[in-house]
Amino acid sequence: MPILEKAPQKMPVKASSWEELDLPKLPVPPLQQTLATYLQCMQHLVPEEQFRKSQAIVKRFGAPGGLGETLQEKLLERQEKTANWVSEYWLNDMYLNNRLALPVNSSPAVIFARQHFQDTNDQLRFAACLISGVLSYKTLLDSHSLPTDWAKGQLSGQPLCMKQYYRLFSSYRLPGHTQDTLVAQKSSIMPEPEHVIVACCNQFFVLDVVINFRRLSEGDLFTQLRKIVKMASNEDERLPPIGLLTSDGRSEWAKARTVLLKDSTNRDSLDMIERCICLVCLDGPGTGELSDTHRALQLLHGGGCSLNGANRWYDKSLQFVVGRDGTCGVVCEHSPFDGIVLVQCTEHLLKHMMTSNKKLVRADSVSELPAPRRLRLKCSPETQGHLASSAEKLQRIVKNLDFIVYKFDNYGKTFIKKQKYSPDGFIQVALQLAYYRLYQRLVPTYESASIRRFQEGRVDNIRSATPEALAFVQAMTDHKAAMPASEKLQLLQTAMQAHKQYTVMAITGMAIDNHLLALRELARDLCKEPPEMFMDETYLMSNRFVLSTSQVPTTMEMFCCYGPVVPNGNGACYNPQPEAITFCISSFHSCKETSSVEFAEAVGASLVDMRDLCSSRQPADSKPPAPKEKARGPSQAKQS
């Protein structure tokens, strides 16, 4: 994912109203180019006989006057009529059609630096400061005063579509029986008093942040949060943990929501949740373990229903978690916006809080504020049954996730840049080497690439398991051949160049995944039967991303994490820093073939070997400082 920077000083900073940016439309790649690239991406990942069969299928699909050309013409017509020809297809395919539960399977989390709260008041001061930052940031959005993002990295200096920012606080993912709906509040007039929903002890409270046309100060917010904590502690008033329902599979939650909506009180309460700015989850202590790994798990799934897993409402785009034990961060419903937008927003909030925290926030007592309101949710016997089922399934998610935060500190992006390499490409090749070492094969790999250079652009896929990467990893693991280091280095450079070329293809709208997706979806309307092209095992395999990766760089102390996207897969989110690289590695215990600790150790070993390979041709003064023979893996106290 390309790194973002604010507009360079030499360029005028424009308001970020996405309607005002004169961005080009996403281009439609040439059909034959996409088909050739598809075959090139898959040839080395499937058996030879299977590839020959797929090659013939692709040839028939792309033949002159054939189905491929017909679909391509339809797609070009769609490009003319829409702002972005793939956005609807992509949103449905990536998110809204997915029936899996949101925690771990879909919703990523950003984990802040651990906080050291002395008491509950410290926790609430932090939460009040965070809410104040949210309101300040929302003011920038409402006034279209947010500076435009500009691309950095490959093809830097281009303005990026800002539309996603306007969904941060105005979106809600409504569960459906077969497909979810992404709802956006579009009203330009001021709605009812703006409010945040505060979750505390699995109860939900309405915190009005504007009262009598005045935005509440941090002191006011602190006062109101103290009232909420007191109200939540009243066990006589406690309601069932309805938030658990949002952690269930999407179809199951849609069914449970239909039951809830039969009651008018529930309808009003759900409406307040669905229209809120964001959630703030005041969590109780977790397991007592406060490593990066355990804090990340608290954000990803809350530790299940016995800890903080019910203190959530997963449909809301942003849930800010402020834990009594100092575990803080944000859980993101991913469908409205991409990770880099979340990081930009979060870094803005943390900078606001660093400035604000220089003064001690005390409760304001100038005027008596109306008490926050507890949301009433009536629970029928049928809903009780849904809750029991949801709790059991969330517990299965918690037990099944195999997750580790691994900080590789032998070197970071400073050393990689000294080699004249892209840190992202270097790390991607290291991930391929790690996977090959463990499994003696490469697999379809997903790396998100921003296409925000275009109107309403989201992402496409960099397929980093290239033939060139395979040649390199085979050379690095074939100890019998004894290939000279100089030849291995040349293979590394070739693999890096292949990754760079595919990255440029992706960010300029020329990659294959979105294109093939659109052709497949157009075929649904045009063909009575699914075309053999999209039923072929090679195509189906190409969309099972056993390795799901993303670079999410930050300038502040925080990191992003998510779960695998297939049952036998690994998630690998990484954050390159000058002298270290933080990896969040995920897999499922239910797959006996995978192990997150083993994969993290293999990544560390691969990065060390690649450093040593680079150092073999360097003059002494440019070698990395204090070479280390081995990367200590998670089992050697490297787990964060």
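Cβ atoms are placed via backbone N, Cα and C, with glycine included.
Over in Swiss-Prot, the protein carries these features:
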- His334: active site, proton acceptor (ACT_SITE)
- 412-424, Ser450, Gln551: CoA binding site (BINDING)
- Arg453 to Ala, Glu or Gln: Increases KM for coenzyme A and acetylcholine (MUTAGEN)
Give me the non-local Cβ neighbours of Ile416 (CoA binding site): same chain, 6+ apart in sequence, Cβ-Cβ under 8 Å, ordered along the sequence. Ser422, Pro423, Phe426, Ile427, Pro576
Could you tell me the C-alpha distance between Arg453 (mutagenesis position) and Thr414 (CoA binding site) in angstrom, no decimals? 27
If one measures from the C-alpha of Gln551 (CoA binding site) to the C-alpha of the residue listed as 'active site, proton acceptor', what distance in angstrom results, rounded to a whole number? 16
To the nearest whole angstrom, state the Cα distance for the pair Lys418 (CoA binding site) and His334 (active site, proton acceptor). 35
For Asp424 (CoA binding site) and His334 (active site, proton acceptor), the CA-to-CA distance in whole Å is 22
Taking all protein chains shown into account, the Cβ-based neighbour count within 10 Å for Arg453 (mutagenesis position) is 19
Which same-chain residues, if any, lie at least 6 apart from Gly412 (CoA binding site) yet have Cβ under 8 Å of it: Pro576, Gln577, Pro578, Glu579, Ala580, Ile581
Spacing of the two Cα atoms, Lys420 (CoA binding site) and His334 (active site, proton acceptor), in whole angstrom, works out to 34
Cβ contacts of Thr414 (CoA binding site) (under 8 Å, same chain, 6 or more positions away): Pro578, Glu579
Enumerate same-chain residues with a sequence separation of six or more from His334 (active site, proton acceptor) and a Cβ-Cβ distance below 8 A; give 'none' if the list is empty. Tyr95, Ser106, Ser107, Pro108
Which is it, of Ser422, Gln551: the one of these binding-site residues whose Cβ has the most other Cβ atoms within 10 Å? Gln551
Given the binding-site residues Lys418, Lys420, which one's Cβ is surrounded by the fewest other Cβ atoms within 10 Å? Lys420
How many other Cβ atoms sit within 10 Å of the Cβ of Asp424 (CoA binding site)? 28
Can you tell me whether DSSP puts Ser422 (CoA binding site) in helix, strand or coil? coil
Reduced DSSP assignment, Thr414 (CoA binding site): helix
Gln551 (CoA binding site) falls, by DSSP collapsed to helix, strand or coil, into strand
